[in-house]
Amino acid sequence: MTSVLIVEDEESLADPLAFLLRKEGFEATVVTDGPAALAEFDRAGADIVLLDLMLPGMSGTDVCKQLRARSSVPVIMVTARDSEIDKVVGLELGADDYVTKPYSARELIARIRAVLRRGGDDDSEMSDGVLESGPVRMDVERHVVSVNGDTITLPLKEFDLLEYLMRNSGRVLTRGQLIDRVWGADYVGDTKTLDVHVKRLRSKIEADPANPVHLVTVRGLGYKLEG
């Protein structure tokens, strides 16, 4: 059974959502603050985390940082704040999606399913083998990436994005192609999400992220991974 960890201090939102998730066949656990979320994750794990940005005490961004240090578990940020900077910060920390309150519980469950589908894609074209491009080596089956022999940690979306780029090394991929492949054709949003993930990837695979030579921008088109 797919487990969902709900980190939300508003019981009026968390409890009905947990009830609906259970009706839909998920295992749902609710915690109301950051330390409890980390303790529960360490105790039982989770297949996906719904994380409120505005938590009492330890913020959602700090919780996301701690989760990313532990795991590549998918994270959907949930918040009442609709500021673009909030979204960018959440995505830079490794969140896989971002939902603004008030939201439809059914819509949120659809997003959960979409994120889990993308994370569990078993298409053989995109799921097996060892890929190499320049200093980057990816073992797709083991979900391990190394740069110049040093292992790096990538959240799920960064891993998926890098895998698609590596499978198309030397080829220009448009922003639309990348978003459709990594976030899905039902993704609603702009290209800033992609650009944030590219920036994060560059910080991990480039010797000088400000002057990339491997993951390069093709002006007016998209991105290309050079071998």
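Every residue, even glycine, has its Cβ placed from backbone N, Cα and C.
What Swiss-Prot says about this protein:
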DOMAIN    3-116  domain 'Response regulatory'
MUTAGEN   THR29 to Glu  Does not affect phosphorylation by PknB. Does not affect transcriptional activity
MUTAGEN   ASP52 to Asn  Cannot complement the deletion mutant
MUTAGEN   THR100 to Glu  Significantly reduces phosphorylation by PknB. Inactivates transcriptional activity
MUTAGEN   THR151 to Glu  Does not affect phosphorylation by PknB. Does not affect transcriptional activity
MUTAGEN   THR191 to Glu  Significantly reduces phosphorylation by PknB. Inactivates transcriptional activity. Significantly reduces the binding affinity of RegX3 for its target DNA sequence
MUTAGEN   THR193 to Glu  Does not affect phosphorylation by PknB. Inactivates transcriptional activity
MUTAGEN   THR217 to Glu  Slightly reduces phosphorylation by PknB. Inactivates transcriptional activity. Significantly reduces the binding affinity of RegX3 for its target DNA sequence
PLDDT averaged over the residues of the domain 'Response regulatory' (3-116): 85
THR217 (mutagenesis position) to ASP52 (mutagenesis position), Cα to Cα, whole Å, comes out at 33
Can you tell which of THR100, THR193 has the most other C-beta atoms within 10 Å, given these are the mutagenesis positions? THR193
Going by C-beta under 8 A and a gap of 6 or more residues, the same-chain neighbours of ASP52 (mutagenesis position) are VAL7, GLU8, ASP9, GLU10, GLY60, MET77, VAL78, THR79
Could you give the Cα-Cα distance between THR191 (mutagenesis position) and THR29 (mutagenesis position), in whole Å? 33
What does DSSP assign ASP52 (mutagenesis position), in three states? strand
Measuring Cα to Cα, how far is THR151 (mutagenesis position) from THR193 (mutagenesis position) in Å? 25
Let me know how many other Cβ atoms fall within 10 Å of the Cβ of THR151 (mutagenesis position). 9
Candidate with the highest Cβ count within 10 Å, taken from the mutagenesis positions THR29, THR191, THR217: THR29
